[in-house]
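Below is one structure, written out as structure tokens, with a few remarks after it.
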Amino acid sequence: MELKAEEEEVGGVQPVSIQAFASSSTLHGLAHIFSYERLSLKRALWALCFLGSLAVLLCVCTERVQYYFHYHHVTKLDEVAASQLTFPAVTLCNLNEFRFSQVSKNDLYHAGELLALLNNRYEIPDTQMADEKQLEILQDKANFRSFKPKPFNMREFYDRAGHDIRDMLLSCHFRGEVCSAEDFKVVFTRYGKCYTFNSGRDGRPRLKTMKGGTGNGLEIMLDIQQDEYLPVWGETDETSFEAGIKVQIHSQDEPPFIDQLGFGVAPGFQTFVACQEQRLIYLPPPWGTCKAVTMDSDLDFFDSYSITACRIDCETRYLVENCNCRMVHMPGDAPYCTPEQYKECADPALDFLVEKDQEYCVCEMPCNLTRYGKELSMVKIPSKASAKYLAKKFNKSEQYIGENILVLDIFFEVLNYETIEQKKAYEIAGLLGDIGGQMGLFIGASILTVLELFDYAYEVIKHKLCRRGKCQKEAKRSSADKGVALSLDDVKRHNPCESLRGHPAGMTYAANILPHHPARGTFEDFTC
């Protein structure tokens, strides 16, 4: 009997019945379905209700899982007050790239056709449209008889012939304090030689402002020098029909992209630009499409990633690949394009890339971005009351003041910034919470209930497998070993002397019954 019991123990204890498990389970309704009663209408109704609830639960959970894998996001908009804000970088360019007075005979010889001042035969194309004074100067410079051309460099030409901020800047104030041309850093763009205020480069700290409103930002008065504009006798990519400046307000962490993102400021007006800093936070895939910026910007010519840096980087690579040169405003160490390369290759290629090619330069949105919202308003200057005063102050005519002077006032509207943040509409915690809530509502289950079911299923499966297969053989082998051990123990525990001593007559044998034992003796004496 002991061997049989131990064999059953090795084979595995039989799990409790389904009725016993159901009666103690925390899963609602299970005890009513698997009860000890005979099959009845009550049990059938309970089973039907349980299966219906389970089906609804599966449908709801499936819908929640599908919704999660759509990776929806929502946008949170907030305004945060600040005690101070970093003033943005302000880049400005004169819409005229080259000053007429700075174009030399050598410049005209090499770049006259590019500037539409000369035709391909080095002749002035239409003398009837020229101003007499400009025509006389141009005819003298265009006389190339016995002229020996010198080496020409486009970068040097842009730098020398571009408008000088020291000549354009008539007045400058930041937060009521006087500033000067030294506070502007030269930067080259597609508009040529431009200037950036508060660039934050060359070891200069970024300027901050403590208040909002006019008078607490940058206010400058500029002379656009229309008398230095190149005469327009034809159309090229370098030709400008406008008069004024182009302005871009941007973060110090991104280069200016003024030909695409700038706004115009006209002479004869004071332009007010009320700004608000906007901090944008986008989500990376799969919730969004932004690019997570790392220490390595993945750009060839810029240390930090931004959309404008990516565009300039891409345009530079495109021109180097197609024209074997780069424009003056482009970074890198490739040679600068010659005027002929500008006209024949660089300008057409860049125009095609900007306007038509939507696949070559695909720049992803960075996940963190700072931009500046703007509201512009203008008033006419000079007034009739101030025209004579300004003409006398700057030693110009009233007509010149009206045609060339502009005032630009850039300030924060209020001292706060706006955050526009993308957030996950549905996270894993929400998914688990919804599934858990639906489980509790429809079948009264929790995670521990599911563990109960798995534990019971494991015990049943283990018992079935052990009865059919390997466990049974191992049980028999183990039982045999234990049986031998038990027999030896029984022998050791057995004491025959006690039973023999208790025999009333004892046991005696004849002397000859045992060899070499001459005397009679009892069996007790022999064995004990």
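Positions of Cβ are set from backbone N, Cα and C atoms, glycine also.
In Swiss-Prot, the entry for mutagenesis Q102 to R states: Decreased inhibition by mambalgin-1; when associated with E-167. The structure shown retains the original residue. Under a cutoff of 8 A between CB atoms, and with a sequence separation of 6+ in the same chain, the neighbours of Q102 (mutagenesis position) are R160, A161. A helical conformation is recorded for Q102 (mutagenesis position) in the three-state DSSP classification.
With a 10 A radius on its CB, R155 (mutagenesis position) counts 12 other CB atoms from all the protein chains. For the mutagenesis of R155 to L or F, Swiss-Prot gives this note: Decreased inhibition by mambalgin-1. The structure shown keeps the original residue.
A 10 Å cutoff on Cβ-Cβ distances gives D167 (mutagenesis position) a total of 13 other Cβ atoms nearby, all chains included. DSSP assigns D167 (mutagenesis position) to a helix. Experimental mutagenesis at this site is recorded by Swiss-Prot as D167 to E, annotated: Decreased inhibition by mambalgin-1; when associated with R-102.
For the mutagenesis result D347 to A, the note given in Swiss-Prot is Loss of inhibition by mambalgin-1. Changed pH-gating as lower pH is required for activation.
Among the mutagenesis experiments that Swiss-Prot reports, D351 to G is described with the note: Decreased inhibition by mambalgin-1. Changed pH-gating as lower pH is required for activation. D351 (mutagenesis position) carries a helical DSSP state (H, G or I).
All protein chains included, F352 (mutagenesis position) registers 13 other Cβ atoms within 10 Å of its own Cβ. Listed in Swiss-Prot is the mutagenesis experiment F352 to L, annotated as follows: Complete loss in the shift of pH for both activation and desensitization by the spider venom psalmotoxin-1. Decreased inhibition by mambalgin-1.
Quoted from Swiss-Prot for the published mutagenesis D357 to A or N: Changed pH-gating as lower pH is required for activation. In the three-state DSSP reading, D357 (mutagenesis position) counts as coil. If you draw a 10 Å sphere around the CB of D357 (mutagenesis position), it holds 11 other CB atoms from the protein chains shown.
Y360 (mutagenesis position) counts 12 other C-beta atoms within 10 Å of its own C-beta, drawing on all protein chains shown. Mutagenesis annotation in Swiss-Prot: Y360 to A, described as Loss of inhibition by mambalgin-1; the structure shown retains the original residue.
Recorded in Swiss-Prot as a mutagenesis result, S478 to A carries the remark: No effect on phosphorylation.
Among the mutagenesis experiments that Swiss-Prot reports, S479 to A is described with the note: Loss of phosphorylation.
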For the mutagenesis positions D347, D351, the largest set of other C-beta atoms within 10 Å encircles the C-beta of D347
Which ones, of the mutagenesis positions R155, D167, D357, Y360, have a Cα no more than 10 Å from the Cα of D351 (mutagenesis position)? D357
Express the distance between the Cα positions of D357 (mutagenesis position) and R155 (mutagenesis position) as a whole number of Å. 27
